[in-house]
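In Swiss-Prot this protein carries:
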- H206, C212, C215, H216: heme 1 binding site (BINDING)
- H246, C252, C255, H256: heme 2 binding site (BINDING)
- E123 to A: Loss of magnetic response and magnetite formation; when associated with 91-A--A-98, A-193 and 227-A--A-229 (MUTAGEN)
- E193 to A: Loss of magnetic response and magnetite formation; when associated with 91-A--A-98, A-123 and 227-A--A-229 (MUTAGEN)
Amino acid sequence: MKLKGTTIVALGMLVVAIMVLASMIDLPGSDMSATPAPPDTPRGAPIVGGQGQAMGLPVAMQRRRGEQRAPVPALSDANGGFVAPNVQFSEAHWQGMEALPLSIELKRKLKLPLDLEGLLIDETSLNAAVSGLLAGDVLVAINGRKVKTLKKMQKETRRVQMDRRASLTVYRKGRLLTLTLSEEKNLGLAQVETAPMILPGDIMPHPYRGPCTQCHAIGTTGHITPDPDGIVLPPGPIRAGAKMPHRDRGPCAACHAIIQ
């Protein structure tokens with residue numbers, strides 16, 4: 001039996017319609033059904049499928065057995081600077097004295113006994129100077145309690161902060177001396193500091209003493225740049241024939257504007 005052309009065209013259109021209809025029906029077990037993307041999932045929480053079943057953890061959170069998370073290397077100050085969590089103290093100030101850790105390097109430079117333990121007194125003023133303390137002394141003890149570190153010094157000054165006087169044991173030129181530190185109201189607590197903040201990549205101005213971050217914070221917000229003490233203002237104008245206030249440094253007009 002021969003089919004007419006119109007019949008063939010009609011059969012073709014019917015087949016196409018059946019295929020389109022089949023593609024729109026989600027048959028059970030069909031591999032054609034699409035799996036919706038999981039919603040945003042909190043880090044570490046299981047991914048849940050459309051029926052509420054757990055589908056596993058995010059790949060980024062899966063760790064191998066024995067694998068540990070890397071420790072946080074540092075803290076940040078309020079302005080984003082790098083601050084090591086266990087940064088060391090570099091100096092302490094108390095009643096006009098400035099105390100430094102007595103390192104082996106300093107003992108050798110100052111020709112002090114290598115077994116001497118205490119804190120180097122770098123500067124004295126105010127009540128510390130009145131007590132007889134001198135720059136170059138080594139503070140050994142406060143009220144008989146040894147102070148081998150700046151942290152220990154702060155602890156011992158905390159004990160006597162409400163007192164009006166305390167005894168200081170110091171080493172000076174091979175002898176141990178006892179001095180009395182006094183204040184009319186109270187002695188207060190020693191204030192400690194770390195080494196100053198340095199810029200990333202700064203050139204080391206001293207012998208190697210371990211990682212820079214043991215003592216320094218890294219950043220740009222910890223000090224004024226340039227240092228105000230290092231700023232030299234231009235010389236002001238002077239009158240012709242004025243008396244020279246300093247030694248001869250060459251023609252006055254080289255530095256000063258001359259007012260007639």
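From the backbone N, Cα and C atoms, a Cβ is placed for every residue, glycine too.
This view paints the features noted in Swiss-Prot onto the structure.
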| residue | record | DSSP (3 states) |
| --- | --- | --- |
| E123 | mutagenesis position | strand |
| E193 | mutagenesis position | strand |
| H206 | heme 1 binding site | coil |
| C212 | heme 1 binding site | helix |
| H246 | heme 2 binding site | coil |
| C252 | heme 2 binding site | helix |
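Neighbour counts were taken at the CB atom with a 10 A radius for the mutagenesis positions E123, E193; the maximum falls on E123.
All protein chains shown were included, and the count of other CB atoms within 10 Å of the CB of C255 (heme 2 binding site) stands at 12.
Each residue contributes its Cα atom, and for H246 (heme 2 binding site) and E123 (mutagenesis position) those atoms are 30 Å apart. One way to see the shell of the heme 1 site is to take the Cβ centroid of H206, C212, C215, H216; the remaining same-chain residues with a Cβ within 8 Å of it are A195, I198, M204, R209, T213, Q214.
The binding-site residues H216, H246, H256 differ in how many other CB atoms lie within 10 Å of their CB, and the one with the most is H216. The Cα atom of C215 (heme 1 binding site) lies nearest to that of E193, taking the recorded positions E123, E193, C255, H256 as the candidates.
Cα of C252 (heme 2 binding site) to Cα of H216 (heme 1 binding site): a distance of 44 Å.
One way to see the shell of the heme 2 site is to take the Cβ centroid of H246, C252, C255, H256; the remaining same-chain residues with a Cβ within 8 Å of it are P235, I238, M244, R249, A253, A254.
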